[in-house]
Amino acid sequence: MGPKDSAKCLHRGPQPSHWAAGDGPTQERCGPRSLGSPVLGLDTCRAWDHVDGQILGQLRPLTEEEEEEGAGATLSRGPAFPGMGSEELRLASFYDWPLTAEVPPELLAAAGFFHTGHQDKVRCFFCYGGLQSWKRGDDPWTEHAKWFPSCQFLLRSKGRDFVHSVQETHSQLLGSWDPWEEPEDAAPVAPSVPASGYPELPTPRREVQSESAQEPGGVSPAEAQRAWWVLEPPGARDVEAQLRRLQEERTCKVCLDRAVSIVFVPCGHLVCAECAPGLQLCPICRAPVRSRVRTFLS
């Protein structure tokens, strides 16, 4: 913006200055008030990520390569979380879905999403894209295509024409949006605090590529969107920490030794094959275990 280290969010207006080491624009900006706060039809924080700034998706047209991938009858890439590849298991993960949630779990599970255990946050089992702040009338397939158009599960299930239609509709909305118009409720928001008590899921890092140039006379809405998603490539320490966290997540929480291979229904938590038979209650959430399903994590 100019003076000192002040910054301006293109959707929520002026933000606090005096940045400290470790401060992140996403944490400073996307607090509880901003979740699902529409600005001229654009939900700025619908696509969510962990507090470490992992990239989850971007609103952009499909590339020719992605179109070719989606046209095939088979999936050339494996799912990010194969343990939730079954629609039945995804639906079972909604056992603690908030009663106030506006979208039925059946629609979300059919669209590839499973519940993370946090509020109304869901993730796609294939592209690992995350969405939250659902409102009455939201269509999971449409939101999937809006935020994560290159998901191959989406392309195989709904087809390229559907994804193109959704992208074109929302591109028109972006084209009529003035990026410098400040909303009335542009007051600074407090940094968000993640909920605890539910095991973190593996988070693949994704590097976003800039695809469209700035429009003459100002910053285009597409440029503004990319400004929130771009992340520097992870360093060696980040990769090492991620691998260590992934190893811990795949270790049985009962014996703390063997790898998990059994998923409990309906809660969706994982334990090893040796510990599973003797458990009637999930050791993580204490929910009754109705059935057990063997799963293979790649």
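Cβ coordinates are placed from backbone N, Cα and C, and glycine is handled just like the others.
For C124, C127, H144, C151, the entry in Swiss-Prot reads Zn(2+) binding site. Residue environment of C151 (Zn(2+) binding site) contains 26 other Cβ atoms, counted within 10 Å of its Cβ in all protein chains.
Of all Cβ atoms in the shown protein chains, 20 besides its own fall within 10 Å of the Cβ of D120 (mutagenesis position). Per Swiss-Prot, mutagenesis D120 to A is noted as: Abolishes inhibition of caspases, SMAC binding and anti-apoptotic activity.
In this structure, C124 (mutagenesis position) is part of a beta strand by DSSP. Spatially close to C124 (mutagenesis position) yet at least six residues away along the chain are A80, A111, G112, F113, G130, H144, F148, C151, F153, L154, judged by Cβ distances under 8 angstroms. While the structure shown retains the original residue, Swiss-Prot records the mutagenesis experiment C124 to A with this note: Abolishes inhibition of caspases and anti-apoptotic activity.
Counting only same-chain residues at least 6 apart in sequence, those with a Cβ under 8 Å from the Cβ of D138 (mutagenesis position) are E102, V103. D138 to A appears in Swiss-Prot as a mutagenesis experiment; the accompanying note says: Abolishes inhibition of caspases, SMAC binding and anti-apoptotic activity.
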Review point. Taking the binding-site residues one at a time (C127, H144), which has its Cβ surrounded by the most other Cβ atoms within 10 Å?
Key: H144
